[in-house]
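Data block below; observations after.
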Amino acid sequence: MDLEEAEEFKERCTQCAAVSWGLTDEGKYYCTSCHNVTERYQEVTNTDLIPNTQIKALNRGLKKKNNTEKGWDWYVCEGFQYILYQQAEALKNLGVGPELKNDVLHNFWKRYLQKSKQAYCKNPVYTTGRKPTVLEDNLSHSDWASEPELLSDVSCPPFLESGAESQSDIHTRKPFPVSKASQSETSVCSGSLDGVEYSQRKEKGIVKMTMPQTLAFCYLSLLWQREAITLSDLLRFVEEDHIPYINAFQHFPEQMKLYGRDRGIFGIESWPDYEDIYKKTVEVGTFLDLPRFPDITEDCYLHPNILCMKYLMEVNLPDEMHSLTCHVVKMTGMGEVDFLTFDPIAKMAKTVKYDVQAVAIIVVVLKLLFLLDDSFEWSLSNLAEKHNEKNKKDKPWFDFRKWYQIMKKAFDEKKQKWEEARAKYLWKSEKPLYYSFVDKPVAYKKREMVVNLQKQFSTLVESTATAGKKSPSSFQFNWTEEDTDRTCFHGHSLQGVLKEKGQSLLTKNSLYWLSTQKFCRCYCTHVTTYEESNYSLSYQFILNLFSFLLRIKTSLLHEEVSLVEKKLFEKKYSVKRKKSRSKKVRRH
């Protein structure tokens, strides 16, 4: 980009009113203050100096020839913006409303750029050495609803194209020169202008953008829109390659050269972790200082009553269990709007793990009905089996043993396919990464050798062609009454585990064991510990099944079950606390 050649252009920027212009590689004028790219080209005043050229349009000028080796000058934030654009498009293709990309994610990203002092502020961090001041009045709530698109439906430009700013900012803005310090360094160490600086930047109180943060932005946007996609669904869609994440950089335009330090910023070779993305979601929401999110009400997909029904259907459990899960939700207060709604500006900002909580409620109901102590559930199964044999025309009683056998087989098959798919996953991108242009030929040669070896190996083992991408679905297990090979338990009765007492129904099981006897102290990093050997095989299977569905650690689900029990049996825990305090007093 040449600032000297752009000095002749004296018009004010339509976005920030500054008169500070540079030239892109295509010959377009761009504002060095807000990076707004105009449609005006540099005028060619003397064509005699340029051989073999023709004037095709008046006042259009001649596009500058792209240097294919150097490519565009671009910043790291623009790379993340392009990835967010691709992820938003993928979510749109999955059925999410266009408002998520056009309004919600647009405003979240713009607010992040200002809060992190990368754009929409005085002296962005990558244009001057002075510490910039964020203009807080630029992002009023009325401004959020009226601003034009940042991530355009038509294209994703290399620079931020829009964003209305306050009048005070227009009068106080000054032109900033593009930093020359990193130009020679970036040509060797990174493809982006600020790749080296960005990888070394550590500023207290600033949330640094990473690849996992892109998923946090997506989930925040989904949560704001109250879309029918949970965090576990989002991560599963990433795993199934419906949403760009692994090797997302290979979708960059050819002119955006990526090498050197950019490898560590955009290259990632690990699957996103549920707990990590959850924490980053809360972190980003707090950093952006977002207002209270729209209420999660009973008719919202993320409400536990609806999610419980969804997961009961998925794991082939009786529909009658839904009334029991709703009762637990009511008793624990987990269906209250204030409990479910995310409020980043609250004193203790935290959002609910909606999917994990719903599954934990189902586990608690299973313990209430069947105890899950490797004994009582099997005795109830014997009663159900005998009843079903004698009354084949009546509505069948739910048989826990038969359900366990069918689900165990389906679960093992599904998990084996999942493990095989993960083992076969090719982490290397089609677009090789390299540290410098010196390494470029070697990187491409190695990639070519790997592709050839894979083809030869496939021929030797006579492996069938890899199946195409699976169509996205909210369900991983499907159960229907028409399926003759597998029993569908949705319509089965819980009469074998319930007994009538007056006008109410009680469980035949009068016992209950707590998943956690004592919670860890507040300064500990976890709620409780989980060791499989300490629990029954039935309980282990239930946790493993649901953990696989949500792609989470078993210990995380065990913690959530313990928290549900703590709310449900609050009196029992309070009695234990009093006893422990009295013992301490006696010791003194």
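Cβ coordinates come from backbone N, Cα and C, glycine included.
No noted substitution is present; original residues retained.
Computed from a predicted structure; not experimentally measured.
Sequence-distant neighbours of Cys13 (mutagenesis position): residues of the same chain at least 6 apart with a C-beta under 8 Å from its C-beta are Val19, Ser20, Cys31, Ser33, Cys34, Asn36. Quoting Swiss-Prot on the mutagenesis of Cys13 to Ala: Abolishes Pol I transcription but not recruitment of SL1/TIF-IB complex to rDNA promoters.
Annotation source Swiss-Prot lists Zn(2+) binding site at Cys13, Cys16, Cys31, Cys34, citing a curator's inference. Classification of Cys16 (Zn(2+) binding site) by DSSP places it in coil, neither helical nor stranded. Within 10 Å of the C-beta of Cys16 (Zn(2+) binding site) there are 21 other C-beta atoms, taking all protein chains into account.
Using a 10 Å radius centred on the Cβ of Cys31 (mutagenesis position) and all shown protein chains, the other Cβ atoms total 24. Among the mutagenesis entries in Swiss-Prot is Cys31 to Ala, noted as: Abolishes Pol I transcription but not recruitment of SL1/TIF-IB complex to rDNA promoters.
In three-state terms derived from DSSP, Cys34 (mutagenesis position) belongs to neither a helical nor a strand segment and is classed as coil. Residue environment of Cys34 (mutagenesis position) contains 25 other Cβ atoms, counted within 10 Å of its Cβ in all protein chains. While the structure shown retains the original residue, Swiss-Prot records the mutagenesis experiment Cys34 to Ala with this note: Abolishes Pol I transcription but not recruitment of SL1/TIF-IB complex to rDNA promoters.
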